[in-house]
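Asks: One structure, pasted below without further comment.
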Amino acid sequence: MQQQHLFRFNILCLSLMTALPAYAENVQAGQAQEKQLDTIQVKAKKQKTRRDNEVTGLGKLVKSSDTLSKEQVLNIRDLTRYDPGIAVVEQGRGASSGYSIRGMDKNRVSLTVDGVSQIQSYTAQAALGGTRTAGSSGAINEIEYENVKAVEISKGSNSVEQGSGALAGSVAFQTKTADDVIGEGRQWGIQSKTAYSGKNRGLTQSIALAGRIGGAEALLIHTGRRAGEIRAHEDAGRGVQSFNRLVPVEDSSNYAYFIVKEECKNGSYETCKANPKKDVVGKDERQTVSTRDYTGPNRFLADPLSYESRSWLFRPGFRFENKRHYIGGILEHTQQTFDTRDMTVPAFLTKAVFDANKKQAGSLPGNGKYAGNHKYGGLFTNGENGALVGAEYGTGVFYDETHTKSRYGLEYVYTNADKDTWADYARLSYDRQGIGLDNHFQQTHCSADGSDKYCRPSADKPFSYYKSDRVIYGESHRLLQAAFKKSFDTAKIRHNLSVNLGFDRFGSNLRHQDYYYQHANRAYSSNTPPQNNGKKISPNGSETSPYWVTIGRGNVVTGQICRLGNNTYTDCTPRSINGKSYYAAVRDNVRLGRWADVGAGLRYDYRSTHSDDGSVSTGTHRTLSWNAGIVLKPTDWLDLTYRTSTGFRLPSFAEMYGWRAGVQSKAVKIDPEKSFNKEAGIVFKGDFGNLEASWFNNAYRDLIVRGYEAQIKDGKEEAKGDPAYLNAQSARITGINILGKIDWNGVWDKLPEGWYSTFAYNRVRVRDIKKRADRTDIQSHLFDAIQPSRYVVGLGYDQPEGKWGVNGMLTYSKAKEITELLGSRALLNGNSRNTKATARRTRPWYIVDVSGYYTVKKHFTLRAGVYNLLNYRYVTWENVRQTAGGAVNQHKNVGVYNRYAAPGRNYTFSLEMKF
């Protein structure tokens, strides 16, 4: 309905009408000087924002590829460097196990790429003894950041968007397309990036090629990386370190003489006994080496690491003439290797270890006796698997991990910029993804110092030893997804409706193989010398009557440790779990005029799993997730926000397989973990920038942990059945999050344009921890996953035309709260004992970083950064947490904590080229 505009004739109107002819005449007189100006069109690519999916944006962070470049993100640890409340979970062997958010980590924080879940952190039981706390890798595959267009980090329950795993938050990556490389108005694009990071001697080389011919287009990205371990502050590794090593010395006993028959040229005992040899015994000798070469629990430096990565991404496609329809494909292959040596394992035997093993083994024939002048050949003791190991060789423990990801898929995208049909946007995609983690443990005892990973026992190296153990874990997904978006108005209310559907066939497979040992022995016998003139000789080891022995070449013995069906770590029966899942989600973000925005979402998930192993806790799970949010806008400069959301995590494949204690376990019913998030915030915004402060409350229940069902018998609590993964814990946390960016020119226009400041703060407090009464032998939930409270303050300048810029960042972290590391364990007898996650916690620390960039002719950008500018000595909690009980591969028997020191002053450089 059109409104009628009434025209009222008055003195003012008459005056204007009278003046108009004269004005028109003047314009006509000057028309000869008029020029038609060209039409200027300004186009900008749509950037992902915090409020794209959820109206409040509370708890969300969005980073574009440009942001990643500016922050010099070269690996997973750089991604959240300046984002308090989000931390990387160290896997313990150079890799990572995802992120920790709001007290939860690993599989409780969802990780997806284009909606496809990445591999779970699968921790298998470890072999008894040794240094390992997990038999498998426990890592989560890392993402190639040069392939990333944008990343959205959500803190708080987020299953309505990301499904299972988003119990405490989610990290969602979006892959680049050809448009991200091809410049506006061009038909092709080339991007190259060369970067070096001093903290780990990391080198990155990436090149992206994209082109468009007619409707056809394609993108190709290749990235290679090579790096070492993250080096600690130089002060942590200064000096030298000493250790004891067992060396051979002559036995002082009067009855320790012998003759080797093979060394007696004429074979006559009587002739050769005039020059007998003396037995050897072990004695500790103090030796000194550099801190880099030292092995043992008191090692100052981190374990050496060799890291390599190769990634290919290929995205071909065809865009139809009207540009509404697009059909494309994606092929991705990424392989990363993490090869490390555990140098906390002493390379050399000591007298204490030698004597203890020898005592345990009893009498060892030939001990102390050697051939030739090779005195070390007489020092050997009992080792693993009944093998004898010599003091001559050093021990090396190596972990070689290879992470391989392969993905290919098809997609159809419909985009309607005119918004005049049933959908503004629709996407139908099919992805087939396989991710495998190959974890190979090797223990060598066949080289001089233990550093040779490739040495093997041989007949000419008696008492040498080798052990291999390999666990290969893989997951596969065949995922079909559909997404629809539509904006429309009803009664002056703007709706932004989206519908998401998905169906997945998945599989999990763990193979335990190459589990064997090899050892080299020697031929030895103690003989009776031939009679002398018919007289029997009985040697007693004295100088005049030495022993008469034979020492010959031995052989190599190989023994298999793998067993089938014994339900312990040595069981090498393949583990397989398969299943299907589907989901349906709907979300509507509504704009109620200029005063308020309201949003709500609902999602239904279904998962069914099965296995050939009857002990696996498979089954069917149905879950419903939702969220709701509101933004009140009383003024142009103030927003009041509030949101609630739920999250869930279905039992992981490792939890479904269960804990095997040598008996045939029974399958148990495991319910999904659940979470409920409440969050309220206030946002100040304007020409000055924006500042947001929020308070959150996260409650977790039915947390899954290993333990027993409890029962009361004769008035006492006792365990029922076998150990299993059970729903047993609940917890609640609260916290504060502050985020802001200030444009100083907007605050005061006298200041130059381009100056800005940033501020971020996060604090979490544990409010409640409970254990179910019908569970026992349960460890209370320890919040070692909480990052200590942290402030990040920045001051920067970007030249208005984007030619150059500089930025300084101050990061201050508080100490790790001791209360977050203390807990109790419910014992089988009904009592409990106090526990502690780890023996150490970190102190407060601060660092200053400075970075900048300079662009030459719009094609070349040089970036540089100085991190820990003041060369401050500090230790992060994320590093020390590797010694905590909740660590994936817990570091045990740590003597000194220098090895966890953060890098000192270090530099990063990169050169970007765009054409």
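In case you wondered, yes, glycine gets a Cβ from its N, Cα and C as well.
Original residues only.
Note that the structure is a prediction, hence the values are computed from the model and not measured.
Copying in the features that Swiss-Prot gives for the protein in this structure:
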DOMAIN    51-176  domain 'TBDR plug'
DOMAIN    187-915  domain 'TBDR beta-barrel'
MUTAGEN   Asp251 to Ala  Nearly complete loss of binding to human transferrin (TF)
MUTAGEN   Lys358 to Ala  Wild-type TF binding
MUTAGEN   Lys467 to Ala  Binds about 50% TF
MUTAGEN   Asp722 to Ala  Binds about 50% TF
MUTAGEN   Arg825 to Ala  Binds about 75% TF
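Please go over these features one by one and say how buried each is and what sits next to it.
Replies: Over the domain 'TBDR beta-barrel' (187-915) the predicted model carries a mean pLDDT of 94.
Mapped onto three states, the DSSP output places Asp251 (mutagenesis position) in coil. For Asp251 (mutagenesis position), the count of additional Cβ atoms within 10 Å of its Cβ stands at 16 [all protein chains shown].
Close to Lys358 (mutagenesis position) in the fold, though at least 6 residues off in sequence, lie Leu364, Asn367, Thr381, Asn382, each with a CB less than 8 Å from its CB.
All protein chains included, Lys467 (mutagenesis position) registers 23 other Cβ atoms within 10 Å of its own Cβ.
For Asp722 (mutagenesis position), the same-chain residues lying six or more positions away in sequence with a CB closer than 8 A to its CB are Trp659, Ala661, Val663, Ser665, Lys666, Tyr708.
When Cβ atoms from all protein chains are considered, those within 10 Å of Arg825 (mutagenesis position) total 16, not counting its own.
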Asks: Look up Lys358 (mutagenesis position) in the DSSP assignment and report helix, strand or coil.
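Replies: For Lys358 (mutagenesis position) - judged by DSSP and reduced to three states - the answer is helix.
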Asks: Cα-Cα separation of Lys467 (mutagenesis position) and Arg825 (mutagenesis position), in Å?
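Replies: Each residue's Cα considered, Lys467 (mutagenesis position) and Arg825 (mutagenesis position) end up 35 Å apart.
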Asks: Please list, for the domain 'TBDR plug' (51-176), how many residues fall into helix, strand and coil according to DSSP.
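Replies: Across the domain 'TBDR plug' (51-176), DSSP assigns the residues as follows: 20 helix, 40 strand, 66 coil.
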Asks: Looking only at C-alpha atoms, tell me how far Arg825 (mutagenesis position) is from Asp251 (mutagenesis position), rounded to the nearest Å.
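Replies: About 51 Å separates the two Cα atoms.
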